Amino acid sequence: MRIVIFIFGILLTSCFSRNGIESSSKKIKISMLVDGVLDDKSFNSSANEALLRLKKDFPENIEEVFSCAISGVYSSYVSDLDNLKRNGSDLIWLVGYMLTDASLLVSSENPKISYGIIDPIYGDDVQIPENLIAVVFRVEQGAFLAGYIAAKKSFSGKIGFIGGMKGNIVDAFRYGYESGAKYANKDIEIISEYSNSFSDVDIGRTIASKMYSKGIDVIHFAAGLAGIGVIEAAKNLGDGYYVIGADQDQSYLAPKNFITSVIKNIGDALYLITGEYIKNNNVWEGGKVVQMGLRDGVIGLPNANEFEYIKVLERKIVNKEIIVPCNQEEYEIFIKQILKL
């Protein structure tokens, strides 16, 4: 049975056990493996920037940081992680749900190395090794806010969602977004599609262009680099075609077309957890899944203060007056029981 910890505020250390691996005062090497590309202007970029911040802020504790990216199969992930181990890494971060299985294997085989993984998808019966910390995010909470804004912003009454690969995490974006939109306007029409890629800019552009041609005027995406294609489609069409980004504030890419972005600040989460590890004399207290959401400040909208009603919704979500769906089953219950549709 896995143990899930809910983090409140930045009091991160209080949530971990005192049963970690051995401490050390030596300078450490921190490595990171991401699925995809490092400079994706989104998810992976945030994680990479966090490593660079750590090196700058803890020069007396960190010998070096190293990041690498790969898009491949399970054996490729394991091989690259083995190379990072051989390079002398003390702490290795894995970024992306595709690395879920690899995280369990390498952490079990290398108990003296500390591991962290962002966005894994574990079954309820998975035992998390004591040298592994898993971090997951309540992205549906931020997507709910984005969906509410999209429904209010749309002039056509039609909005869209483009996800990358179908799965738990992308579905959380989708159903959070759709729930928020329906909460704002029960009659809003929503079309959702998947690009089946986190790296194909062209397919993102193609799907978005088709959506816009059908009268959709707001698209939220959670599709990695494929999302760049969505932005390009809106930018090329000009005024009246809007996008809502994911993971980082991407508004600088098309200021006239962006409404907001659903921030999933994995960089802050990675920085906080690693920083506590360093401050705690290199004791990595794992064996747990840590959930972070709106309450923790790592999920949200960068311009939430521009929308008065969003602050009200945030409070309702944090206080559990609104329980945001993260999958299709929960969404259907939400629609029937909460919205009476």
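Note: Cβ is positioned from N, Cα and C throughout, glycine not excepted.
Natural variation at this site is recorded by Swiss-Prot as SER45 to Ala, annotated: In strain: 212. Take the CB of SER45 (variant position) and look out to 10 A: across all protein chains shown you find 18 other CB atoms.
Taking Cβ-Cβ distances under 8 Å and a sequence separation of 6 or more, the neighbours of ALA233 (variant position) in its chain are GLY204, ARG205, ALA208, SER209, TYR212, TYR241. Among the natural variants that Swiss-Prot reports, ALA233 to Thr is described with the note: In strain: B31.
Close to VAL318 (variant position) in the fold, though at least 6 residues off in sequence, lie LEU294, ARG295, each with a CB less than 8 Å from its CB. Here the residue is the original one, while Swiss-Prot reports the natural variant VAL318 to Ile with the comment In strain: B31.
SER45 (variant position) carries a helical DSSP state (H, G or I).
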